Amino acid sequence: MIPMKRERMLTIRVTDDEHARLLERCEGKQLAVWMRRVCLGEPVARSGKLPTLAPPLLRQLAAIGNNLNQTARKVNSGQWSSGDRVQVVAALMAIGDELRRLRLAVREQGARDDS
C-alpha cells in the first residue's frame, strides 16, 4: 500500500506549558503522528510503561492467574459434568470481568501518579 502524501499543513498555537504537556503525553513518539492519531480516533500504541504495583499485589494477581489457568484446564479436560462446567465457566467469566475492572483501575491510578 502506497502511503498517502500529506499536502496540507495544520498550524496551532500553544503555550510553553501546553507544548510540554503534549510532548509528555505522546511518550516519545513523533508529536505530529501522535496528534493525528488521537484527533482522528485511530489507535495509539501504548508505550508499554505500566504503573508500579506493590509486590504483594503482584503476587496475588499472579496466583489468581495461575488458579484460573488450572481451573480452565480442568474444565477443558472433560472430567466434570456439563452442569458443573457451565457453573465454573460462569464463575470464570465473572472473575475475568473483575480482573478487567481491576486492570483499568490500576492503569487509571498509574496515569494519576504520572501526572
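Each Cβ is built from the backbone N, Cα and C atoms, and glycine gets one as well.
Sequence-distant neighbours of ARG13 (mutagenesis position) (same chain, 6+ residues apart, CB-CB distance under 8 A): none. DSSP assigns ARG13 (mutagenesis position) to coil in the three-state reduction, outside any helix or strand. Among the mutagenesis experiments that Swiss-Prot reports, ARG13 to Ala is described with the note: Unable to bind either single- or double-stranded DNA. Reduces ColE1 mobilization by 3000-fold.
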